[in-house]
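One structure below.
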Amino acid sequence: MAKLLLLIFGVFIFVNSQAQTFPTILEKHNSEKITDVFHKGNFQVTNNPIRVKRYEFSAPEPLIIISPKEAGVYPVLLFIHGTMLSNEDYSLFFNYIASHGFIVVAPKLFRLFPPKLPSQQDEIDMAASVANWMPLYLQVVLQRYVTGVEGDLEKLAISGHSRGGKSAFALALGFSNIKLDVTFSALIGVDPVAGRSVDDRTLPHVLTYKPNSFNLSIPVTVIGSGLGNHTISCAPNHVSHQQFYDECKENSSHFVITKYGHMDMLNEFRLSPIAVTMSLMCAQSFRPKATMRRTLGGIMVAFLNAYFRDDGRQYYAIIANRSLAPTNLFAEKKGFNFGFATTYAQL
């Protein structure tokens with residue numbers, strides 16, 4: 001009996017010491033510019049996106065590349081745009097990510113003239129083709145336009161917004177009809193959407209409606225918009241960020257930028273006509289979009305730094321102290337409990 005009591009006491013002391021350690025670490029590093037991720041990074045970025053036409057450099061789809069100018073080796077982010085949008089509609093957001101030392105590759109999978117309206121499965125396969133293009137040709141393009149810059153495909157992340165967010169999950173989960181020649185090392189869903197409702201989802205069906213069911217062994221974060229499910233709902237309940245996060249496994253994270261809408265990370269100007277229409281249709285905040293881009297971009301940079309640069313200080317600090325973000329933020333991570341609201345609706 002005495003041994004049992006001693007064991008219980010020892011476990012209590014260990015757990016309590018671990019609970020105290022994390023806030024101490026955060027307090028120590030709060031003075032070390034934790035919020036730098038929420039400001040433009042230190043890297044100068046290519047003045048204009050590198051535009052690669054279809055078949056140019058053997059590219060399977062037209063794409064843009066945004067890169068730091070400074071010679072070096074950088075992680076790569078493959079980003080899939082949202083429903084009927086253009087990759088160019090995100091150029092300011094991509095510049096923000098690149099300014100923190102990342103190369104962004106963003107294919108264009110939809111066009112109005114001449115019409116190109118791919119199915120979701122088509123989009124997944126097209127994105128897979130672009131992923132397979134990168135080992136052979138990304139460096140060729142970079143050498144042409146930015147001397148001394150290299151993409152590190154050992155640190156390749158897949159991401160996407162809206163329908164493109166679902167495509168990113170589908171690609172990571174193996175739903176492509178095209179065998180991948182690359183390995184994704186991280187996954188970021190930006191307000192992913194699987195359809196208009198549970199009964200009206202696009203094919204293939206990625207969501208299973210079973211908790212922790214996604215067969216993913218890589219780090220995952222899901223970032224949603226708080227107004228995405230407001231009328232007119234462009235990210236409806238049960239087919240958007242909360243459901244995707246629920247189906248992720250242990251150690252994944254979830255953020256909600258509560259005061260912003262589904263399209264609020266897009267450029268203010270230089271938008272495609274459909275992007276303008278979609279932005280007006282979806283619930284939006286009318287707050288500065290630059291703040292949305294800083295918050296979204298900062299979370300993504302902190303997440304990628306944690307897993308690609310072995311520096312998780314900013315990532316964990318944001319989860320534990322949401323007030324570090326430029327706007328209202330909900331954050332949670334499976335396996336961690338900081339005593340906050342358990343859903344963003346409770347804020």
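Even glycines carry a Cβ here, placed using N, Cα and C.
Original residues fill every noted site, and no substitution is shown.
Recorded in Swiss-Prot as a mutagenesis result, HIS81 to Ala carries the remark: Reduction of activity. Cβ contacts within 10 Å of HIS81 (mutagenesis position), excluding its own Cβ and spanning all protein chains shown: 27.
For HIS100 to Ala, Swiss-Prot lists a mutagenesis experiment annotated as follows: Severe loss of activity. Neighbour density for HIS100 (mutagenesis position): within 10 A of its CB lie 24 other CB atoms from the protein chains shown. In the three-state DSSP reading, HIS100 (mutagenesis position) counts as coil.
In the three-state DSSP assignment, the secondary structure recorded for HIS161 (mutagenesis position) is strand. In the shown protein chains, 30 other C-beta atoms lie within 10 A of the C-beta of HIS161 (mutagenesis position). Here the residue is the original one, while Swiss-Prot reports the published mutagenesis HIS161 to Ala with the comment Total loss of activity.
In this view, SER162 (mutagenesis position) is surrounded by 27 other Cβ atoms within 10 Å of its Cβ, with every protein chain counted. One entry in Swiss-Prot concerns the mutagenesis experiment SER162 to Ala. Its note says: Total loss of activity.
What Swiss-Prot records for SER162 is active site, nucleophile.
Where Swiss-Prot documents SER167 to Ala as a mutagenesis experiment, the accompanying text is: Slight reduction of activity. Cβ neighbour count for SER167 (mutagenesis position) (all protein chains, 10 Å cutoff from its Cβ): 32.
What Swiss-Prot notes for the published mutagenesis of ASP191 to Asn is this: Total loss of activity. Annotation for ASP191 (mutagenesis position): spatial neighbours HIS161, SER162, GLY165, ILE223, GLY224, SER225, GLY228, ALA235, SER240, HIS241, HIS262, criterion Cβ-Cβ under 8 Å with sequence separation of six or more.
Residues or ranges marked as active site, charge relay system in Swiss-Prot (evidence: a curator's inference): ASP191 (among others).
Cβ neighbour count for CYS234 (mutagenesis position) (all protein chains, 10 Å cutoff from its Cβ): 26. Swiss-Prot gives this note for the published mutagenesis CYS234 to Ala: Severe loss of activity.
Counting Cβ atoms from all protein chains shown, HIS241 (mutagenesis position) has 27 others lying within 10 Å of its own Cβ. In Swiss-Prot, the entry for mutagenesis HIS241 to Ala states: Reduction of activity. The structure shown retains the original residue.
DSSP assigns CYS248 (mutagenesis position) to coil in the three-state reduction, outside any helix or strand. According to Swiss-Prot, the mutagenesis experiment CYS248 to Ala carries this note: Reduction of activity.
What Swiss-Prot records for HIS262 (among others) is active site, charge relay system, and it gives a curator's inference as the kind of evidence. Around the Cβ of HIS262 (active site, charge relay system), 32 further Cβ atoms fall within 10 Å across all displayed protein chains.
ASP264 (mutagenesis position) carries neither a helix nor a strand DSSP state and counts as coil. Looking at Swiss-Prot, the entry for mutagenesis of ASP264 to Asn says: Severe loss of activity.
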Hey, how far is CYS234 (mutagenesis position) from CYS248 (mutagenesis position), Cα to Cα, in Å?
22
Per DSSP, three-state class assigned to SER167 (mutagenesis position)
helix
At 10 angstroms around each C-beta, which of the mutagenesis positions CYS248, ASP264 has the fewest other C-beta atoms nearby?
CYS248
Determine, using Cα-Cα distances only, which of these mutagenesis positions is closest to HIS81 (mutagenesis position): HIS100, SER167, CYS248, ASP264.
SER167
